[in-house]
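Notes follow once the structure below has been shown.
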Amino acid sequence: MSTKLILSFSLCLMVLSCSAQAAQLWPWRKGQDSRPHHGHQQFQQQCDIQRLTASEPSRRVRSEAGVTEIWDHNTPEFRCTGFVAVRYVIQPGGLLLPSYSNAPYITFVEQGRGVQGVVIPGCPETFQSDSEYPQSQRGQHSRESESQESSRGDQHQKIFRVREGDVIPSPAGVVQWTHNDGDQDLISVTLLDANSFHNQLDENVRSFFLAGQSQQGREERRSQQQTREEGGDRQSRESDDVEALIGANILSGFQDEILHELFRDVDRETISKLRGENDQRGFIVQAQDLKLRVPEDSEEGYERQRGDRKRDERGSGRSNGLEQAFCNLKFRQNVNRPSHADVFNPRAGRINTVNSNNLPILEFLQLSAQHVVLYKNAIIGPRWNLNAHSALYVTRGEGRVQVVGDEGKSVFDDNVQRGQILVVPQGFAVVVKAGRQGLEWVELKNNDNAITSPIAGRTSVLRAIPVEVLANSYDISTEEAYKLKNGRQEVEVFRPFQSRYEKEEEKERERFSIV
């Protein structure tokens with residue numbers, strides 16, 4: 001009897017141990033956190049939104065090889081949704097230094113191409129380069145370790161190619177860096193979710209850099225202190241937020257002796273540079289001789305499979321599968337490919353969606369994105385988000401947007417253009433009409449499977465309601481209710497209304513094009 005009890009107790013301990021390892025290796029898991037969602041508690045009184053604004057960045061922080069642009073997230077819509085928006089402009093050859101945040105985020109590449117690195121705690125270094133270093137740069141290693149190092153080359157975690165139209169997610173606390181190896185500026189916009197349950201701090205988003213230093217950041221801190229002394233509450237709060245987003249080199253706070261003891265093979269000068277002393281380059285620096293071997297799309301799957309086989313050959317059969325599940329996650333999905341459109345109307349435009357179905361990591365981050373392309377004068381909506389807030393970032397063209405809130409009043413009715421962000425809270429109905437040059441935008445949302453409900457069209461809510469119910473709801477005849485219900489046969493994206501003259505003109509053009 002005692003033997004059975006001991007065996008049962010041992011099995012329970014083993015299960016608990018494996019569960020703890022899984023939780024430790026995968027801290028971004030989707031879960032219903034037991035603690036109250038601090039964002040909803042603190043911001044619910046700030047969601048009484050009477051007016052929305054389409055805004056551009058309010059702060060610019062210059063670095064040696066680029067600019068960091070920050071939106072004012074103290075406006076009612078930003079505070080309500082918990083969104084924080086940042087745009088990075090990296091010049092050719094520029095390197096956005098390694099950093100992490102206390103909140104998950106999703107990035108959209110608006111322009112250019114580059115290389116992205118992701119560092120996941122506990123995952124192996126499955127990538128290697130052909131770089132060779134002289135012995136003096138390797139430190140005092142044994143001959144055996146030197147021979148192993150020279151045979152392997154430089155090893156590191158995964159890197160991948162990024163280009164225009166890519167959506168790149170990042171969990172809280174995971175280090176990422178970006179290098180522009182193209183011939184034009186690499187521009188990306190990032191949306192951080194301060195209300196995420198992954199953020200264990202307050203409603204502020206913080207950036208933590210592993211290198212560099214920002215002279216402008218020091219100036220912001222001095223300006224912040226002066227603002228506090230002058231009693232400017234809003235300006236002081238905005239300065240606090242900007243300082244947190246600009247971040248600082250976390251190594252600069254450690255003493256030289258501690259760092260020298262940790263990194264024993266480096267000299268005092270290197271320790272000083274680790275701490276960013278006298279470094280005025282900012283957090284986007286000009287990289288020197290940065291040659292990275294990046295697998296192209298067709299190679300990435302092969303490299304991943306080869307890495308799995310190598311680990312199996314080294315005896316990784318003892319693995320419980322956690323490494324394969326977590327370390328091989330995909331961190332990129334392109335939403336700018338017409339052939340992958342989820343909704344397409346040849347006369348109106350298209351919608352591409354990236355969510356947890358085609359990018360599984362988004363399930364754990366509770367984020368997703370849509371890329372919408374509208375042709376000349378085309379219309380989308382009215383529609384609303386059932387389970388998410390959204391931030392619309394305009395990438396091309398111009399158009400008119402109308403948003404209606406819960407009081408049945410318009411909270412936004414204006415034109416939008418490239419570079420602007422419009423935050424739309426959950427449930428607010430939106431209609432967008434493109435201008436003469438068309439309109440393109442990306443919608444970043446705080447749900448991994450955000451659902452929209454259109455009011456018009458073949459998949460609309462009105463289409464799903466019986467004609468008699470519509471007739472009584474709007475006090476109209478059943479004939480008019482039928483027309484209302486079935487007037488549009490398109491799905492979500494609608495071609496513009498055409499007069500009889502315009503229709504005849506279009507038919508004439510089609511006839512000549514066929515001839």
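Using N, Cα and C of the backbone, Cβ positions are placed for all residues, glycine too.
Here the original residues stay in place, and none of the substitutions has been built in.
Looking just at the domain 'Cupin type-1 1' (52-272), the mean pLDDT is 81. The domain 'Cupin type-1 1' annotation in Swiss-Prot covers 52-272 and is backed by sequence analysis.
If you look up Swiss-Prot, you'll see 333-482 marked as domain 'Cupin type-1 2', on the strength of sequence analysis.
Quoted from Swiss-Prot, the note attached to the mutagenesis of Arg161 to Ala states: Decreased IgE-binding to the wild-type epitope 97-L--A-172. Using a 10 Å radius centred on the Cβ of Arg161 (mutagenesis position) and all shown protein chains, the other Cβ atoms total 18.
Taking the Cβ of Arg163 (mutagenesis position) as reference, residues of its chain lying under 8 Å away and at least six apart in sequence are, in sequence order, Val109, Gly112, Arg113, Gly114, Asn334. Mutagenesis annotation in Swiss-Prot: Arg163 to Ala, described as Significantly decreased IgE-binding to the wild-type epitope 97-L--A-172; the structure shown retains the original residue.
Asp166 (mutagenesis position) carries a strand DSSP state (E or B). Residues near Asp166 (mutagenesis position) in space but far in sequence (CB under 8 A, at least 6 apart, same chain), listed by position: Phe108, Val109, Arg332, Gln333, Asn334, Val335. One mutagenesis experiment catalogued in Swiss-Prot, Asp166 to Ala, is accompanied by this note: Decreased IgE-binding to the wild-type epitope 97-L--A-172.
In Swiss-Prot, a mutagenesis experiment is listed as Leu359 to Arg, annotated with the note Decreased IgE-binding to the wild-type epitope 347-R--N-387. Within 10 Å of the C-beta of Leu359 (mutagenesis position) there are 24 other C-beta atoms, taking all protein chains into account.
The annotation that Swiss-Prot gives for the mutagenesis experiment Leu362 to Arg reads: Significantly decreased IgE-binding to the wild-type epitope 347-R--N-387. All protein chains considered, the CB of Leu362 (mutagenesis position) has 25 other CB atoms within 10 Å.
Note: Leu367 (mutagenesis position) has non-local neighbours Pro104, Tyr105, Ile106, Pro169, Leu191, Asp193, Leu444, Lys445, Asn446, Asn447, Asp448, i.e. same-chain residues 6+ apart with C-beta under 8 A of its own C-beta. Quoted from Swiss-Prot, the note on mutagenesis experiment Leu367 to Arg is: Significantly decreased IgE-binding to the wild-type epitope 347-R--N-387.
Per Swiss-Prot, mutagenesis Val372 to Arg is noted as: Decreased IgE-binding to the wild-type epitope 347-R--N-387. Reduced to three states, the DSSP call for Val372 (mutagenesis position) is strand.
According to Swiss-Prot, the mutagenesis experiment Leu374 to Arg carries the annotation: Significantly decreased IgE-binding to the wild-type epitope 347-R--N-387. Around Leu374 (mutagenesis position), the C-beta neighbours below 8 angstroms that are at least 6 residues distant in the chain are Ala348, Gly349, Ile380, Gly397, Gly399, Val432, Lys433, Ala434, Gly438, Leu439, Glu440, Val493.
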Using DSSP with the three-state reduction, classify Arg161 (mutagenesis position) as helix, strand or coil. strand
One should report the C-alpha separation between Leu359 (mutagenesis position) and Arg161 (mutagenesis position), rounded to whole angstrom, as 16
Rounded to a whole number, how many Å is the Cα of Leu362 (mutagenesis position) away from the Cα of Arg161 (mutagenesis position)? 19
Rounded distance in angstrom between the Cα atoms of Val372 (mutagenesis position) and Arg161 (mutagenesis position): 23
Sort the residues of the domain 'Cupin type-1 2' (333-482) into helix, strand and coil with DSSP and give the three counts. 20 helix, 72 strand, 58 coil
